[in-house]
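As written in Swiss-Prot, here are the features:
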- Cys10, Cys13, Cys29, Cys30: Fe cation 1 binding site (BINDING)
- Cys13 to Ser: No effect on activity. No iron present in center I (MUTAGEN)
- Glu47 to Ala: No effect on activity (MUTAGEN)
- Lys48 to Ala: Decrease in activity (MUTAGEN)
- His49, His69, His75, Cys116, His119: Fe cation 2 binding site (BINDING)
Amino acid sequence: MPNQYEIYKCIHCGNIVEVLHAGGGDLVCCGEPMKLMKEGTSDGAKEKHVPVIEKTANGYKVTVGSVAHPMEEKHWIEWIELVADGVSYKKFLKPGDAPEAEFCIKADKVVAREYCNLHGHWKAEA
């Protein structure tokens, strides 16, 4: 059963969905169950995928990776998300954009997540 904020992807057509309200059932696309995109927190590519969270005067700045992630036509960050106090904030990106987002919110604890079109879903907490 899917849980709130989980990300699923169709292995056939590439559709991606985020669960906003967890119901009772499986997510199906193109006649097959969708694949849960587990959140990576570290691996050999950590310097390019794990979000870096910085507290700012106005809220939080999230940069993808301690080394700038490529933002090319074939390899880019599709979105950056910040979850704070049960609320999800997103910035959608496109090739050529900077792999970063600023969120003007007040919260003590946040989770940053991002999605790379080639390497999947990544997260960090602060």
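Every residue, even glycine, has its Cβ placed from backbone N, Cα and C.
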Measuring Cα to Cα, how far is Lys48 (mutagenesis position) from Cys29 (Fe cation 1 binding site) in Å? 30
Of Lys48, His49, His69, His75, His119, which of the recorded positions has the most Cβ neighbours inside 10 Å? His49
From Cys13, Cys29, Cys30, Glu47: recorded positions whose CA lies within 10 A of His69 (Fe cation 2 binding site): Glu47
DSSP three-state assignment (helix, strand or coil) for Lys48 (mutagenesis position): helix
Including all protein chains shown, what's the count of other C-beta atoms within 10 A of the C-beta of Cys10 (Fe cation 1 binding site)? 18
